[in-house]
Amino acid sequence: MELNCVQFLRNKTILVTGATGFLAKVFVEKILRVQPNVKKLYLLVRASDNEAATKRLRTEVFEKELFKVLRQNLGDEKLNTLLYEKVVSVPGDIATDQLGINDSHLRERMQKEIDIVVNVAATTNFDERYDVGLGINTFGALNVLNFAKKCVKVQLLLHVSTAYVCGEKPGLIPEKPFIMEEIRNENGLQLDINLERELMKQRLKELNEQDCSEEDITLSMKELGMERAKLHGWPNTYVFTKSMGEMLLGKHKENLPLVIIRPTMITSTLSEPFPGWIEGLRTVDSVIIAYGKGVLKCFLVDVNSVCDMIPVDMVANAMITAAAKHAGGSGVHMVYHVGSSHQNPVTFGEIHEIAVRYFTKNPLRSRNGSLITVSKVRFIPTMALFSLYMTLRYKLPLQLLKLVDIIYPWRNGDKYGDKNRKIELVMRLVELYEPYVLFKGIFDDRNTKSLCANQKEEEIKNTEKLMFDFDPKGINWGDYLTNIHISGLVTHVLKK
């Protein structure tokens, strides 16, 4: 065990899958910034060949604003030299055997050199196609494990999952691995992952034999994923396939040290490499921005429920610290919840109040340049009440519009069809988000708390400063949301 993280990273060769993803970028940037003497970073990306992989890494990772601090510290020439010497682009795909690394010489070299394998690759769409979700989140995780076992120097597999693999359980969610043989739904049906794959393949075969369009196949595979997830007690395909991935890792790890990081909702950087950096709208961010744009009038949420968020740089710090602690540890199978609900909770109601104050003071502009005035949102605490509200507020008036369209088809075009599609989209999104906005669980994080305390003690003793902080108690939610996160969304996502 070594909790001097900077020293631990020195001369290490690390494979990172899903390297163009939000969390992976922050993880890679942190390593290069604090330990330029890392030996090598093999970064796996989906690409047709090495040239395409290198181009993706350059445009989607290293040219991003995230790397501006490193670029300022080193200058363009030295940074480019560092990337040339330390980073190896690897075209591949974890959904395929050997991670899709077709270059046998590269594959053999990697298996001789790699010390740490970090699996961040995932599809995070809640209603992903079942074949895609199983391919990446479930059996892709197993492919990464099998590749790691072939690495002769490997000290650890660190797998990034999600805290929401717990499903919709209320109360204190335990920080422990899944035991596949213990997984049964409320009717006693035991989960069989291989059977799930066979069911998926059979459905896909039937659809192809029927000459279904790609659109119909996609819709059918999405429906199958949601159907199987709910049958076994999970709310959606994403968390179901991620949980099965964890189960396969636990069952087949043998003696390989395994650490599973389960972050909650990942948000913008708290402090490193600079505050507020984020890519895309993530979970609760979509709601915040919709509110700022004045288009959110009502929303399904229990304002007293905790919204478990954690800044992305804290997740990266926890990953590095956990790797340093457990690398080379015999028989290790550790789970870390990285979130805030247990030690420093913030509710949806509190977030709304902060958003009201922010957008009242800093209003967005509409397309015509006028300032957007926000008002408080009508929050509806149950799905039944939300459906009733939508029926009375929108669906009944829509029936009148349908009648007008039928009687006077030349006057309105298909206004009914257009508005009905929008309402159906809203209801679909609400159904997907329901498990999270009404979530009643709190994530036990005693493992993470202990890891964080040990790391703080080690850092203060040796360096007198914190370089790998991931203590959620240090987050001031009012300051973070107002001055860092929401302003970061406006700057980096809306480009205002």
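Along the chain as shown, the residues are counted starting at 1.
Just so it is clear, glycine is given a Cβ too, placed from its N, Cα and C backbone atoms.
Residues as originally present; substitutions not included.
What Swiss-Prot says about the mutagenesis result for Tyr238 to Phe is this: Loss of enzymatic activity. Reduced to three states, the DSSP call for Tyr238 (mutagenesis position) is helix. For Tyr238 (mutagenesis position), the count of additional Cβ atoms within 10 Å of its Cβ stands at 24 [all protein chains shown].
Listed in sequence order, Ala122, Asn137, Thr138, Ser161, Thr162, Val165 are the same-chain residues six or more apart from Lys242 (mutagenesis position) with CB atoms under 8 A from its CB. Here Swiss-Prot describes Lys242 to Ile as a published mutagenesis experiment; the accompanying note says: Loss of enzymatic activity.
Residues within less than 8 Å, Cβ to Cβ, of Thr347 (mutagenesis position) and separated from it by at least 6 positions along the same chain comprise Val303, Asn304, Ser305, Val306, Cys307. Thr347 (mutagenesis position) falls within a strand segment according to DSSP. Quoted from Swiss-Prot, the note on mutagenesis experiment Thr347 to Ile is: Decreases protein stability and enzymatic activity.
Listed in Swiss-Prot is the mutagenesis experiment Ala355 to Leu, annotated as follows: Catalyzes the formation of C16:0 fatty alcohol instead of C18:0; when associated with M-377. Ala355 (mutagenesis position) falls within a helix when secondary structure is assigned with DSSP.
Record note (Swiss-Prot) on the mutagenesis of Pro363 to Ser: Decreases protein stability and enzymatic activity. There are 15 other CB atoms within 10 A of the CB of Pro363 (mutagenesis position), with all protein chains counted.
Using a 10 Å Cβ-Cβ cutoff, Val377 (mutagenesis position) registers 18 neighbours. Under its mutagenesis annotations, Swiss-Prot gives Val377 to Met the following note: Catalyzes the formation of C16:0 fatty alcohol instead of C18:0; when associated with L-355.
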What's the CA-CA gap between Pro363 (mutagenesis position) and Ala355 (mutagenesis position) in angstrom, rounded? 11
Three states by DSSP: which one describes Val377 (mutagenesis position)? coil
